[in-house]
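Peer 1: Can you keep this structure in mind? I'll have questions shortly.
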Amino acid sequence: MPSKFSSKYVDTEAISNDDDNPFATAKSYYSKDTDLSTRVSAGRPRTLSTSMEASAAPTIPELKNLRRRGSLDEHKQPRKFLVDVDKTLNALLESEDTDRNMQITIEDTGPKVVSLGSASSGGYRLYELRGTYQLSNLLQELTLAKDYGRRYILLDERRLNENPVNRLSRLIKGTFWDALTRRIDASVLDVICRDTKDRSGSHVNRIYVPKAEQEMYEYYVRAAKERPYLNLQVEYLPEEITPEWVRDVNDKPGLLALAMEKYQDDEGNTHLRGVPFVVPGGRFNELYGWDSYFESLGLLVDDRVDLAKGMVENFIFEITYYGKILNANRTYYLLRSQPPFLTDMALRVYERIKNEEGSLDFLHRAFSATIKEYHTVWTATPRLDPKTGLSRYRPGGLGIPPETEASHFEHLLRPYMEKYHMTLEEFTHAYNYQQIHEPALDEYFVHDRAVRESGHDTTYRLEKVCADLATVDLNSLLYKYETDISHVILEYFDDKFVLPNGTIETSAIWDRRARARRAAMEKYLWSEADSMWYDYNTKLETKSTYESATAFWALWAGVATPRQAAKFVDVSLPKFEVAGGIVAGTKRSLGKVGLDNPSRQWDYPNGWSPQQILAWYGLIRYGYEEETRRLVYRWLYTITKSFVDFNGIVVEKYDLTRPVDPHRVEAEYGNQGVNIKGVAREGFGWVNASYEVGLTFCNSHMRRALGACTTPDVFFAGIKEESLPAFENLSIHKN
């Protein structure tokens with residue numbers, strides 16, 4: 001490490017901030033108000049120090065024979081360090097980041113010790129920081145301080161050795177949610193219009209607005225004129241959106257408008273602004289379907305009701321004008337939805353705002369939109385299977401999905417390219433415009449689009465069969481729609497729910513629909529012999545044998561009888577439970593992985609937040625508290641372990657069988673959140689949510705064990721003789 005240096009003369013007593021919050025957000029902690037370079041005192045010299053070896057300290061003759069390990073002295077008050085940001089950051093990376101990836105992890109082979117000068121000694125007395133966790137936290141703090149333009153900082157020791165459970169939860173609540181928040185209006189159009197999936201080669205930004213939203217259209221036209229550098233085109237959507245129109249507009253793709261609200265500025269003028277929403281990860285700018293539901297669960301835990309409500313409002317807007325909750329709000333997604341969760345989402349938000357003015361109107365609008373989507377999307381052709389009465393993921397569309405990489409389907413298409421003596425571009429155009437007819441290829445893309453609508457892209461469970469499957473996940477969700485709608489009509493609208501077109505809905509009809517779906521699911525999806533819920537192939541009229549964690553959704557929705565739940569927990573739960581939580585599918589169902597059978601991200605051994613959360617709520621709904629806590633601890637341990645050992649990362653999914661590095665997932669899409677530089681800035685939406693939701697299931701014993709990174713097996717062995725208190729204050733909708 002470099003030796004100590006003299007820099008500014010800083011009066012450390014004058015800037016002492018013992019009363020300041022050491023766990024404030026980075027934006028607050030590294031604000032200009034705490035900038036040491038603005039607090040210079042000419043009267044008394046002090047020194048700032050970078051991290052350094054103790055032997056490099058200046059020699060004082062009178063003390064040269066005294067050797068004290070000041071860094072190991074006991075102390076009652078938390079220390080504060082005076083730090084030169086750039087020099088300490090560079091020295092830290094040089095010494096500790098041995099693989100040069102801008103992270104400090106357990107895989108780096110540096111000494112794992114640095115020394116910092118204390119503020120109370122003016123940077124003279126050095127104290128050691130040891131271990132991966134403290135050093136990676138130091139790297140994160142220095143990176144953030146540099147982001148905020150800080151040259152020198154007064155860094156509280158408590159910020160470096162903070163309990164990792166508290167630190168991660170604090171970051172999610174105070175930093176990650178804000179970093180993932182977007183809105184669509186003039187203030188952010190230059191960022192929000194960017195589309196990493198746009199293959200058209202055009203440099204034109206486009207936004208498409210519903211025909212009925214004239215004020216919104218004029219707003220964006222005005223914004224385009226005021227900001228010519230945006231190169232923004234504002235287009236009206238046609239009244240009727242057809243597969244042909246969606247195909248044709250792939251040559252000029254664009255963003256789809258979302259809800260806006262009116263507000264008054266300080267001068268009393270009225271303006272429009274976008275209703276905010278949360279995106280799945282840092283590289284996204286769109287409102288996604290089922291990601292938003294799980295994010296809302298975490299947002300509500302963290303009292304970010306405004307964002308959860310905003311996403312419901314945006315979904316109402318989408319159903320009103322685009323006919324469905326979209327995969328995401330881009331033109332190429334106009335025919336594709338995602339797993340529907342709107343009733344539960346709206347009810348949870350309503351519970352938090354029910355005493356506010358307009359809350360009942362909010363609930364009415366949300367459920368009116370849900371009923372429209374239910375009838376026109378999920379129980380209509382082509383998604384409804386008339387014989388079973390069950391529904392399938394089966395979106396419309398023509399040609400090859402345009403949002404994929406240009407080469408994504410090249411291996412599949414090459415035989416056809418050779419057959420017709422065409423290049424990839426030539427064949428793609430001819431096929432998309434039905435100049436070439438290949439029934440086998442048509443069927444492939446019907447299933448491919450269905451897999452994408454399911455949200456489970458990709459998995460061997462759904463590959464080449466998805467559009468024919470009445471899946472347990474979709475039908476559990478629709479059962480939940482039916483029971484929620486029945487409950488809301490009866491409890492909140494006196495059993496008379498008037499739709500915008502004047503139609504009156506009663507609870508009885510929705511109750512009958514729910515009972516009919518439950519009977520059909522028991523007949524076609526439930527296996528008494530296997531104690532398992534399976535998908536049903538409506539074309540072959542046979543049950544699938546793939547064991548998927550979506551079976552837990554039947555418990556979450558309340559489809560299962562108590563007897564079925566008991567059999568499922570006794571026989572099937574052990575097939576999914578591994579060291580890190582619930583795997584997406586069982587090892588038996590995956591089969592042998594090889595060159596011709598590569599790993600898929602929604603298969604064993606990977607685990608995803610949606611499957612964990614729905615399993616927790618499903619199990620606790622039927623009274624399985626011990627099993628719920630066990631699964632919660634496993635999943636939170638997986639996230640916490642990666643966070644502690646790998647520089648604070650929070651990733652999209654985890655390999656639940658890897659005890660050391662579960663964030664490393666070997667699958668076709670990689671893993672978002674792995675390649676951070678210095679600090680994780682937003683985590684991943686539904687993983688953030690799963691952590692916050694999971695902590696609501698934890699008692700103090702579990703939190704302490706997680707903070708100490710106690711492995712699940714050790715923790716469970718320690719509590720085998722001990723009874724844990726019952727769950728309290730869990731929000732579980734059992735309608």
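Backbone N, Cα and C define each Cβ position, glycine as well.
Modelled residues match the original; the substitutions are not represented.
What Swiss-Prot shows for this protein is this:
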type     : residues                                                       : note
MUTAGEN  : SER6 to Ala                                                    : Abolishes activation during osmotic stress and thermal stress. Increases cellular trehalose level during osmotic stress but not thermal stress. Does not affect binding to tps1
MUTAGEN  : SER41 to Ala                                                   : Decreases activation during osmotic stress and thermal stress. Increases cellular trehalose level during osmotic stress but not thermal stress. Does not affect binding to tps1
MUTAGEN  : SER71 to Ala or Asp                                            : Abolishes activation and increases cellular trehalose level during osmotic stress and thermal stress. Does not affect binding to tps1
MUTAGEN  : ASP97 to Leu                                                   : Abolishes calcium binding. Abolishes activation and increases cellular trehalose level during osmotic stress and thermal stress
BINDING  : ASP97, ASP99, ASN101, GLN103, ASP108                           : Ca(2+) binding site
MUTAGEN  : ARG100 to Leu                                                  : Decreases calcium binding. Decreases activation and increases cellular trehalose level during osmotic stress and thermal stress. Does not affect binding to tps1
MUTAGEN  : ASP108 to Leu                                                  : Abolishes calcium binding. Abolishes activation and increases cellular trehalose level during osmotic stress and thermal stress. Does not affect binding to tps1
BINDING  : ARG283, TRP290, ASP291, ASN327, ARG336, SER337, GLN338, GLY455 : substrate binding site
ACT_SITE : ASP457                                                         : active site, proton donor/acceptor
ACT_SITE : GLU652                                                         : active site, proton donor/acceptor
Peer 1: Cβ atoms within 10 Å, counted per site: which of ASP99, ASP108 has the most, among these recorded positions?
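Peer 2: Output for this query is ASP108.
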Peer 1: Could you say whether, by DSSP, ASN101 (Ca(2+) binding site) belongs to a helix, a strand or a coil region?
Peer 2: coil
Peer 1: Given the recorded positions ASP108, ASN327, GLN338, GLY455, ASP457, tell me which ones have a C-alpha lying within 10 Å of the C-alpha of ASP99 (Ca(2+) binding site).
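Peer 2: Within 10 Å of ASP99 (Ca(2+) binding site): ASP108.
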Peer 1: Quick one, of the binding-site residues ASN101, SER337, which Cβ has the fewest other Cβ within 10 Å?
Peer 2: ASN101
Peer 1: Sort the binding-site residues ASN327, GLN338, GLY455 by C-alpha distance from ASP108 (mutagenesis position) and give me just the closest.
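Peer 2: Smallest Cα separation from ASP108 (mutagenesis position) among ASN327, GLN338, GLY455: GLY455.
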Peer 1: Rounded to the nearest angstrom, how far is the Cα of TRP290 (substrate binding site) from the Cα of ARG100 (mutagenesis position)?
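Peer 2: Cα-Cα distance, ARG100 (mutagenesis position) to TRP290 (substrate binding site): 37 Å.
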Peer 1: What does DSSP say about TRP290 (substrate binding site): helix, strand or coil?
Peer 2: helix
Peer 1: Of ARG100, ARG283, ARG336, which of the recorded positions has the most Cβ neighbours inside 10 Å?
Peer 2: ARG336
Peer 1: About how far apart, in whole Å, are the alpha carbons (Cα) of ARG283 (substrate binding site) and GLU652 (active site, proton donor/acceptor)?
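Peer 2: ARG283 (substrate binding site) and GLU652 (active site, proton donor/acceptor) have their Cα atoms 12 Å apart.
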Peer 1: Restricting to the same chain and to sequence separations of six or more, state which residues have a Cβ under 8 Å from that of ASN327 (substrate binding site).
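Peer 2: In sequence order, TYR288, GLY289, TYR333, ARG336, SER337, GLN338, ARG452, GLU453 meet the Cβ cut-off.
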Peer 1: I'd like to know which of the recorded positions ASP97, GLU652 has the most other Cβ atoms within 10 Å of its Cβ.
Peer 2: GLU652
Peer 1: To the nearest Å, how far is the Cα of ASP291 (substrate binding site) from the Cα of GLU652 (active site, proton donor/acceptor)?
Peer 2: 11
Peer 1: If you count CB neighbours within 10 Å, which one among the binding-site residues GLN103, GLY455 has the smallest count?
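Peer 2: So among GLN103, GLY455, the binding-site residues given, the one with the fewest Cβ atoms within 10 Å is GLY455.
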Peer 1: Other than its own, how many Cβ atoms are within 10 Å of the Cβ belonging to TRP290 (substrate binding site)?
Peer 2: 22
Peer 1: Do me a favour and check the Cα-Cα span between TRP290 (substrate binding site) and ASP457 (active site, proton donor/acceptor); whole Å is fine.
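Peer 2: The Cα atom of TRP290 (substrate binding site) is 13 Å away from the Cα atom of ASP457 (active site, proton donor/acceptor).
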